[in-house]
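**Q** So Swiss-Prot lists these for the protein:
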- E105 to A: More than 90% loss of VgrG1a and VgrG1c secretion (MUTAGEN)
Amino acid sequence: MAELTLQERLQPSLLDRLTDDEPGNLKEAAERRVLTLNQLKASVLRDLAWLFNTTSLFDHGPAARMPAGNSVLNYGLPALAGHTASSVDVHAIEALLTETIATFEPRIIRSSLRVRAQLLPGEMDHNALSFEIEGDLWAEPAPLRLLLTTNLDLETGHVRVAQGERRRT
């Protein structure tokens with residue numbers, strides 16, 4: 001198989017490319033300008049954790065439907081702390097997570113994105129919800145499958161994102 005050109009290799013996110021970890025070094029090494037598949041997955045996992053743990057400027061009312069609602073001004077999720085699992089609409093949170101990922105994480109192919117609540121009675125806490133996020137990451141030569149588990153603590157609003165594992169039924 002022919003080696004991929006520099007344009008075809010996986011590049012770090014724009015934020016990672018703009019961040020200078022070595023300001024004294026005027027030239028960046030070639031291996032810092034491209035990512036491996038594992039580095040890409042780790043980068044997306046980190047960025048989703050940042051996204052979910054940031055409170056958006058607008059709630060999902062009329063202001064969120066204005067052009068600024070889909071801009072970086074509204075990066076993050078609405079405040080979710082202070083609820084109990086029985087008082088929230090789980091399907092609405094699934095839709096909220098799906099739309100937030102589709103808007104702010106372009107490396108996940110939108111048509112492949114699926115967010116599902118994990119409503120397993122023995123594993124649920126009354127103040128926490130768990131979601132499975134599944135999708136394909138854009139990559140060359142072929143998309144890369146991504147499976148994540150997301151735990152939302154409704155008391156604090158903190159979200160933990162981890163690499164998921166397919167459950168056997």
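Even glycines carry a Cβ here, placed using N, Cα and C.
I'd like these features described in context: how deep, what's nearby, how far apart.
**A** Annotation for E105 (mutagenesis position): spatial neighbours V44, D47, L48, L51, criterion Cβ-Cβ under 8 Å with sequence separation of six or more. DSSP classifies E105 (mutagenesis position) as coil under the three-state reduction.
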